[in-house]
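Pulled from Swiss-Prot:
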MUTAGEN   Leu8 to Pro  Abolishes interaction with KRT18
MUTAGEN   Leu19 to Pro  Abolishes interaction with KRT18
Amino acid sequence: MAVAVRTLQEQLEKAKESLKNVDENIRKLTGRDPNDVRPIQARLLALSGPGGGRGRGSLLLRRGFSDSGGGPPAKQRDLEGAVSRLGGERRTRRESRQESDPEDDDVKKPALQSSVVATSKERTRRDLIQDQNMDEKGKQRNRRIFGLLMGTLQKFKQESTVATERQKRRQEIEQKLEVQAEEERKQVENERRELFEERRAKQTELRLLEQKVELAQLQEEWNEHNAKIIKYIRTKTKPHLFYIPGRMCPATQKLIEESQRKMNALFEGRRIEFAEQINKMEARPRRQSMKEKEHQVVRNEEQKAEQEEGKVAQREEELEETGNQHNDVEIEEAGEEEEKEIAIVHSDAEKEQEEEEQKQEMEVKMEEETEVRESEKQQDSQPEEVMDVLEMVENVKHVIADQEVMETNRVESVEPSENEASKELEPEMEFEIEPDKECKTLSPGKENVSALDMEKESEEKEEKESEPQPEPVAQPQPQSQPQLQLQSQSQPVLQSQPPSQPEDLSLAVLQPTPQVTQEQGHLLPERKDFPVESVKLTEVPVEPVLTVHPESKSKTKTRSRSRGRARNKTSKSRSRSSSSSSSSSSSTSSSSGSSSSSGSSSSRSSSSSSSSTSGSSSRDSSSSTSSSSESRSRSRGRGHNRDRKHRRSVDRKRRDTSGLERSHKSSKGGSSRDTKGSKDKNSRSDRKRSISESSRSGKRSSRSERDRKSDRKDKRR
């Protein structure tokens, strides 16, 4: 350890000597010793200035500026006092009065006109010409003056050119000197910086060496102390005590050995820590030296960059002196650069176009997805609409069932009565029943097994009835009125249908056959003006719930025929009752009156007879009423056997009456009387019912008549 302390002391001495050398170099550069500390008072005096502080010095400076005339003039004080000022004012007043006196005298004195008049001298043209023409002496004088001026100007020009050349040379020399001075200054700064950095590094080394020396000395002292302690036994308890027995025994010998082992272990650990600490202290200056090296590298790079900048400046000067020799090359390079820029711009434009196309494709895809979603939503919503339609259909079916029960009672009651009041009220009841029937035509039909059975029966009836039936005969004028009334009634019924029907339904409103219209032409020319209207119900397209079967045509045929025959019975029975009360001469008038009172029944019978003969026309008109035929056939299903007997008898009687009606109108009365006998027995039981129901429907009939009249007026308009 003593050797280590000596080596450290030697290193410390060497470092001190090198530091002294650095201080001397700094003194040479700066002219002062870096170890000398400046006095604090001198700094304060230099900073504060002659005033000794901020405020005083600034005031003195301000006063100095104002006195020198650079700033605003200071206020001048009058030293003479107030008396001198007053005396001066009096003097100025006296002087102003003296000056104003002679002016007042001039104003008072009268002005006199001068007797001397200046003669006007007019120069002639010759005099002017002579003045312009110069003598030879004047010309020579002018030439000399002009020559002198030109000579002076040329001299000035020459001197100016020489001066410019000299100035250029001076400027070049000054620039070179400035560059050299800057380089020298930079070198001096770099040297100074390096010297100060060396000085700092040496100082750090000295400090480290001093610390090492101190630590080494402490370690030596501690080792000496440990060498003394190791001979004693150390207690296990703290604080540790060292003792030695007077007489040694094996137990004490063991304790000494154990304590020595422990102490040696402590000493070794302490030495290791000391060595590590010294290594750390040596590593610190190494790190500092690495930082210094990095700084030196950065400085060298800066110097190289500065030198390159100086070379570039020299090259630029050489290019300026030699001229623009490389302009062509530069122009070509500029053109190539422009072409490159244009190509870059084109590529950028193409990229932008591609991006726009991609955006458009993405938008199209998004729109398609939205459309698909909307269609799925609509498909989901369609089943809900179908369920609503089915619910409406079920409600309509319940209503139709109730109406069928009412109609069966009404159909049984609609037969002739002996009283004239019943004759007038029965057609009104039929008109009230008719809109309900038309409403049923628009409602959806029921597809059941019973409906199919009824269709088969109706087809068999058609085959039996189509063979013996003759051509229909047109009835007189009163038939046209109920047809028009039915048209007027059917239009509001069709318009008030609910939106449950999915398809467009074209409804022909009781179109008469061409034969009937031809025969009515000479009887009612006024009625031709009213056109037969067909009403269409257009609704939102929904999946069809109801389907119209071709078999419905046959159903409507049978229904219309059965209705016409039942009403022929009533009309004939009524005509016979009226003819029995009146004389044979007035039978034609009474029959016409009865037919006019029962307008609805006669019109319906004519329409039914015309539909039976004209097959295609009746099928077209009855295609719209397919759904109601099934309900009618059910309501009439109870009295099929009775209806067959009546229909056969009615057909035979029609054959007999058709020939008579063509020959003369009065023959209808006789035919109706003959047919009455067979029907009276069957119709007597039903007359009582019709009377009671007709009395109930009296109020309704009056309202229906008003509605009919209003509809007629609207159509005529």
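Using the three backbone atoms N, Cα and C, a Cβ is placed for every residue, glycine included.
What you see is the original sequence, not a version with the noted changes.
Using a 10 Å Cβ-Cβ cutoff, Leu19 (mutagenesis position) registers 18 neighbours. Within the same chain, residues at least 6 positions away in sequence whose Cβ sits under 8 Å from that of Leu8 (mutagenesis position) are Leu209, Lys212, Val213, Ala216.
For the recorded site, Leu8 (mutagenesis position), the DSSP three-state label reads helix. In the three-state DSSP scheme, Leu19 (mutagenesis position) falls into the helix class.
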